[in-house]
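Accompanying notes for the structure given below.
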Amino acid sequence: MAMPSSSLSSQIPTAAHHLTANAQSIPHFSTTLNAGSSASKRRSLYLRWGKGSNKIIACVGEGGATSVPYQSAEKNDSLSSSTLVKREFPPGFWKDDLIDSLTSSHKVAASDEKRIETLISEIKNMFRCMGYGETNPSAYDTAWVARIPAVDGSDNPHFPETVEWILQNQLKDGSWGEGFYFLAYDRILATLACIITLTLWRTGETQVQKGIEFFRTQAGKMEDEADSHRPSGFEIVFPAMLKEAKILGLDLPYDLPFLKQIIEKREAKLKRIPTDVLYALPTTLLYSLEGLQEIVDWQKIMKLQSKDGSFLSSPASTAAVFMRTGNKKCLDFLNFVLKKFGNHVPCHYPLDLFERLWAVDTVERLGIDRHFKEEIKEALDYVYSHWDERGIGWARENPVPDIDDTAMGLRILRLHGYNVSSDVLKTFRDENGEFFCFLGQTQRGVTDMLNVNRCSHVSFPGETIMEEAKLCTERYLRNALENVDAFDKWAFKKNIRGEVEYALKYPWHKSMPRLEARSYIENYGPDDVWLGKTVYMMPYISNEKYLELAKLDFNKVQSIHQTELQDLRRWWKSSGFTDLNFTRERVTEIYFSPASFIFEPEFSKCREVYTKTSNFTVILDDLYDAHGSLDDLKLFTESVKRWDLSLVDQMPQQMKICFVGFYNTFNDIAKEGRERQGRDVLGYIQNVWKVQLEAYTKEAEWSEAKYVPSFNEYIENASVSIALGTVVLISALFTGEVLTDEVLSKIDRESRFLQLMGLTGRLVNDTKTYQAERGQGEVASAIQCYMKDHPKISEEEALQHVYSVMENALEELNREFVNNKIPDIYKRLVFETARIMQLFYMQGDGLTLSHDMEIKEHVKNCLFQPVA
């Protein structure tokens, strides 16, 4: 049976066959080759630049070597059958002295290596300890639980430990609440709840008086805080408690205009709530039943009790229901929470889905997820086991889904290969196409809209709900950036503005893992707090250990990258490529590509091969584009097909340098590839390049003939000539995985996955370079070819069509990335190569003009600048 042409065991002659054929046709090296004529002794022929000389050293295996004079390009090009046209490119921005000076002074010391190991172990333990959610005490909710009278009928609290906690945890200023973070709304609410509870139990007179004094002096500060900083349900529960305090005779400033305004807001809100809605289905009103006691039908409300006995996971709301109904499930829930926390309760519990999703998101965005693969899988398996097509909330039995947890879950689960539908977002869309946090409500905040926006970019073809979500959230977030009061409804983060700016500027297809990690290290707050009914913290989400590990790990990896870059620069110079005057020297920018996405230390060889192969695609693209005659280019192509050094003498001098460097490099790559793959790969590499050079040649023929192909004809060839497939197919040999024929069939040139990578790369390249290339005489681009097919449309319309085709292809690429059943590293190679193209050509030709574009800053941040 004939093997597929893409197979590693294709019908390309073996390395030994090539050696024999080449030995007969290269007279300059016949003596050396004959010395190793025995088949058992044959080794691949390779060439080296002689150190400190203009000579090529020809070597056979580990045997002897002979050298022949080789004139540098600037001295003699008289052998050229045509004169190469010199095209001016901006010089390389990253100079040798800078690269050579990188001594990796920030290399991780032995003590830091030990610290990294310790942090990894501690974070693994955090994941293992995730149960129902770790969070801080809520003085407000604890005060409500402390109100419950003993069920035995005695005149005592049922949970005396909670009363004692209130007595022992008043802050120095007389308030109750989270001492770490001051929010007037939060402190006033918690303080009011505590002084009412202590008054009801006729205890803690000193604490009550201090609390009243705090209230009187600080209540006015609420007026200065943004409405978006008001805790959930504040306008419902605060006026109700204020009324209760007045009945108890507490000396509070009830006549403050601001307090009267809050009372008026409560009355207006209650008028807007139809009575039947309260009992029809679970809503966020269940979260604040303690503030609705005068209107609740307690018998009807019990139909909306959660399976765990709570009302929307709120201890305060559940305590209020229990005091009204004596429901045993309510008491069981409160006992369950106190068993976990001892003498206090949080503002909501459990928080199991929220905690797991955000912890996974944290380690992924910080770039340290590779250390926690098993823990991440366990966390996501847990979340998926509680996934609901209506959406999810912060807890597994929460009956009211929210868009924040749902969008985070949809995005992360989808990217990890779980089968989840985007239809889940329809739960949160109103009749006007707007998205909100909860069904039937108009609340939304920056953090939840940011998560919906991030989710919308992992869309599949035909998912209109994702496109609607993208447009809605982009509009909301851009407006939020202009409104200082918009930050934020649900969280107080170190730099949520920075997170939003990054997400809008570098959406999913333009955001590389190392760049996102660098950005999030700067934006991540280990002390971030969230806002529910009160301020609360999530120590397994916001934790200094994550940040410390991220910084140490980033700098460690960066030091490895710097050493690799130095080696690659030496390879470039030793290959004689500094003598080439027709091409771009972009070793650093090209190395940045794999370093930005396959950054892990174990993929060092893959990055090296990726960079070397990519450099050759640039050299040969420049050669075939405008700097070689068609005859010379055909000769070069034939030399590669035959792997034949005898044709070198017929080449122009600079083309000789290209071919010799090419020949040397890929013989070396093939040798190591054979060791890694356990079989010969030279024929495979030759075949990959054969297809590539044929695509280059076809474009050269079009250019010489001034031929403009149809759009489809152009795309078929240009998706190959962009050379991304060549880079990936050769680099894939060095991922540490054995590249089986089965895997190869799913990423070869016939696979949809690779085709989409090439298509999106070609289209984004054309949109940013077609005008400049047209000015240089190029006649074919996606835009020009589409205009040829549709002569009545404008250039702008053609450009927009190309963008549309690209966006659709990127959605299909998402689906291939998620659903392709191959090892993750191969999926990453293909998908991230497509993404890096979107980044490089975001502003313009980011490769050629890198010195004048943001790509320069990305290179610096990824490769040169350590994080502090």
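Cβ coordinates are placed from backbone N, Cα and C, and glycine is handled just like the others.
Annotated in Swiss-Prot:
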- Arg87 to Ala: No effect on CPP binding, but decreased abietadiene synthase activity; when associated with A-86 (MUTAGEN)
- Lys269, Lys489: substrate binding site (BINDING)
- Arg365 to Ala: No effect on GGPP binding, but decreased copalyl diphosphate synthase activity (MUTAGEN)
- Asp402 to Ala, Glu or Asn: No effect on GGPP binding, but decreased copalyl diphosphate synthase activity (MUTAGEN)
- Asn451 to Ala: No effect on abietadiene synthase activity, but strongly reduced copalyl diphosphate synthase activity (MUTAGEN)
- Arg586 to Ala: No or small effect on substrate binding, but strongly decreases abietadiene synthase activity (MUTAGEN)
- Thr617 to Ala: Increased production of abietadiene at the expense of levopimaradiene (MUTAGEN)
- Asp621, Asp625: Mg(2+) 2 binding site (BINDING)
- Asp621, Asp625: Mg(2+) 1 binding site (BINDING)
- Asp625 to Ala: No or small effect on substrate binding, but strongly decreases abietadiene synthase activity (MUTAGEN)
- Ser721 to Ala: Lower substrate binding and strong decrease of abietadiene synthase activity (MUTAGEN)
- Asn765, Thr769, Glu773: Mg(2+) 3 binding site (BINDING)
What does DSSP assign Arg586 (mutagenesis position), in three states?
coil
Going by C-alpha positions, which of the recorded positions (Lys269, Asp402, Arg586, Thr617, Asp625) is nearest Glu773 (Mg(2+) 3 binding site)?
Asp625
Env. residues of Mg(2+) 3 site, Cβ within 8 Å of mean position of Asn765, Thr769, Glu773 Cβ:
Asp766, Lys768, Tyr770, Ala772, Glu778, Ser781, Asp845
Among Lys269, Asp625, Ser721, these being the recorded positions, pick the one whose CA is nearest to that of Thr617 (mutagenesis position).
Ser721
Since the record lists Lys269, Arg365, Arg586 as recorded positions, which of them has the fewest other Cβ atoms within 10 Å of its Cβ?
Lys269
Going along the chain, which residues six or more apart from Ser721 (mutagenesis position) have their CB under 8 A from its CB?
Asp621, Gln692, Ala695, Tyr696, Lys698, Glu699, Arg762
Pick from Asp402, Asp625, Glu773: which of these recorded positions has the biggest number of other Cβ atoms within 10 Å of its Cβ?
Asp402
Sorry to bug you, but what's the C-alpha spacing from Asp625 (mutagenesis position) to Lys269 (substrate binding site), rounded to the closest Å?
69
Could you check which of the recorded positions (Arg365, Arg586, Asp625, Asn765, Thr769) sits closest to Asp402 (mutagenesis position), going Cα to Cα?
Arg365
Does anything in the same chain, at least 6 positions from Thr769 (Mg(2+) 3 binding site), have a Cβ under 8 Å from its Cβ, and if so what?
Ser781, Tyr841, Gly844, Asp845
Asn765 (Mg(2+) 3 binding site) to Asn451 (mutagenesis position) - Cα separation in whole Å:
29
I want to check the contact list for Asn451 (mutagenesis position): same chain, sequence separation of six or more, C-beta distance under 8 angstroms. What comes out?
Ile403, Asp404, Ala407, Met408, Arg411
